[in-house]
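Asks: From Swiss-Prot, here are the annotated features:
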BINDING   42-48, 150-151, 175-181, VAL201, GLY203, 269-270, 272-273, 325-327  GTP binding site
BINDING   SER47, THR181  Mg(2+) binding site
DOMAIN    32-354  domain 'G-alpha'
MUTAGEN   GLY40 to Arg  Fails to bind GTP. Prevents endothelin-mediated activation of GNAQ. Results in increased frequency of developmental defects compared to wild-type when ectopically expressed in Xenopus laevis embryos
MUTAGEN   GLY45 to Val  Fails to bind GTP. Prevents endothelin-mediated activation of GNAQ. Results in increased frequency of developmental defects compared to wild-type when ectopically expressed in Xenopus laevis embryos
MUTAGEN   SER47 to Arg  Fails to bind GTP. Prevents endothelin-mediated activation of GNAQ. Results in increased frequency of developmental defects compared to wild-type when ectopically expressed in Xenopus laevis embryos
MUTAGEN   GLY203 to Ala  Reduces cell migration by 50% and increases mitosis six-fold
MUTAGEN   GLN204 to Leu  No effect on promotion of cell migration or GTP-binding activity. Increases sensitivity to activation by CCDC88A
MUTAGEN   ARG208 to Ala  Dramatically decreases binding to CCDC88A
MUTAGEN   LYS248 to Glu  Abolishes binding to NUCB1
MUTAGEN   TRP258 to Phe  No effect on interaction with NUCB1
Amino acid sequence: MGCTLSAEDKAAVERSKMIDRNLREDGEKAAKEVKLLLLGAGESGKSTIVKQMKIIHEDGYSEDECKQYKVVVYSNTIQSIIAIIRAMGRLKIDFGEAARADDARQLFVLAGSAEEGVMTSELAGVIKRLWRDGGVQACFSRSREYQLNDSASYYLNDLDRISQTNYIPTQQDVLRTRVKTTGIVETHFTFKELYFKMFDVGGQRSERKKWIHCFEGVTAIIFCVALSDYDLVLAEDEEMNRMHESMKLFDSICNNKWFTDTSIILFLNKKDLFEEKIKRSPLTICYPEYTGSNTYEEAAAYIQCQFEDLNRRKDTKEVYTHFTCATDTKNVQFVFDAVTDVIIKNNLKECGLY
C-alpha cells in the first residue's frame, strides 16, 4: 500500500495546515493591534500626550481645528488671571498700584465676551495691566498655595499675539489648552506597522469609576505623573498631596492582578516645570525623609525610585520609566519611539512570535 494518503487523510492534513495558518495570522494580527490605556491623576498630562499623537502621527491640527481652540485659549487665559486675583484676597496680597483694583472689577464685567471666542482690545488691555502689576506677580509666584493652570504664564506672557483679531491658535497653543477630560477619549493611529488604539480617561477621582471597562485586552498602560505636583494639593481634595495621590493610584494599577501580563510604562512628566520649581520649593514638602540636594537630577531620581519601589513583582514585571515634557513634540516623539519598541518586543513574545 505504501504511504499514500486517502482523500480523507489529505483533507485532514489540509484542515490542520489551515488551522495553523489561521492561528498564526490571528497571532500576527493581535501582535499588530496595540491597545494603550493612559492613566494617571488629574492634570498629569494625559490629554496632552493624546494631542501629541495627533501632531506626530496624524499630520497635526488643521487650521479649522485650531480655530475651534480659540475659545479654549481665551477661557484658559481668563480663568488663570481670575484665579490669581481671587487668590490675592485669600493670601492678603495688595495690588502694586491702587488703580489695578478698578481693572480687576472691569475684568469680571468684560470676561464674558471671551466665552464667545472674542477678546476685545479693552479686555486685553485690562489683563495686560493686571499681569504686569507687582502684587499680581507676587501672588503668581505663590501659585502652589492655590489651584492654577500650568499654562497661565504661557498665555498671559503672549497676550499681544493671542488678542489679535486675526489670531489663530498654533499647534503649541492647542497643546497648552486645558479642558478637564470627562469620560473616555479614544484615539487611533498607525506607527511602525502597528495599529494603535489609545484611551485617555479622566484623572479626577469622580472619573475613575469609568476606567474599569477599558481594561480588557490592554497591551500596555502609560501611567502619567506630573513631577511638578510634589508641592501641590488636589483640586478635589485640598488635604491630599498630589504626588501622594499619584503614588497611591500607581500602586493600585501596577500591582493589580488584571495587569500581571500588561506592560507598565511610567511617564514622569512636566520635567521642565519640575526643573524650575525644585530650585525654590524643596522636595521635603512631599517627602520629609528626603536628605538629598534640591537639584533636578537628584530629586527626579528620588521620585523615580519612590514609584518603581511600589512594584511588588520586580522579579517578573518591569516598569519602563521615561522623563517627559508632554508639550515638547520632539521629546514625546523620541520617548514614544522607545516605548513602541518595548511594546513590539513584549507583544510578539505574548503571541509566541519572538
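Glycine too: its Cβ is placed from the backbone N, Cα and C atoms.
Keep in mind the model shows the original residues, not the substituted ones.
For each listed feature, how buried is it and what is near it?
Replies: For the recorded site, GLY42 (GTP binding site), the DSSP three-state label reads coil.
According to its DSSP assignment, SER47 (mutagenesis position) is helical. In sequence order, VAL179, THR181, VAL185, ASP200 constitute the residues six or more apart from SER47 (mutagenesis position) in its chain with CB-CB distances below 8 Å.
Counting only same-chain residues at least 6 apart in sequence, none has a Cβ under 8 Å from the Cβ of LYS248 (mutagenesis position). According to its DSSP assignment, LYS248 (mutagenesis position) is helical.
A simple way to gauge crowding: the CB of TRP258 (mutagenesis position) has 11 other CB atoms within 10 angstroms, across all the protein chains here.
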Asks: Between the Cα atoms of ARG178 (GTP binding site) and GLY45 (mutagenesis position), what distance do you get, rounded to the nearest Å?
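Replies: Pair distance, Cα basis, whole Å: 9 Å.
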Asks: Mutagenesis positions GLY40, GLY45, TRP258: which have a Cα within 10 Å of VAL201 (GTP binding site)?
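Replies: Cα within 10 Å of VAL201 (GTP binding site): GLY40.
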Asks: Which of GLY40, GLY42, GLY45 has the fewest nearby Cβ atoms, counting only those within 10 Å, among these recorded positions?
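Replies: GLY42, out of the recorded positions GLY40, GLY42, GLY45, has the fewest neighbouring Cβ atoms within 10 Å.
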Asks: Restricting to the domain 'G-alpha' (32-354), what is the model's mean pLDDT?
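Replies: On average, pLDDT over the domain 'G-alpha' (32-354) sits at 91.
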Asks: In whole Å, note down how far the CA of THR327 (GTP binding site) lies from the CA of GLY40 (mutagenesis position).
Replies: 17
Asks: Around LYS46 (GTP binding site), how many other C-beta atoms are within 10 angstroms of its C-beta?
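Replies: Looking across every protein chain shown, the total is 27.
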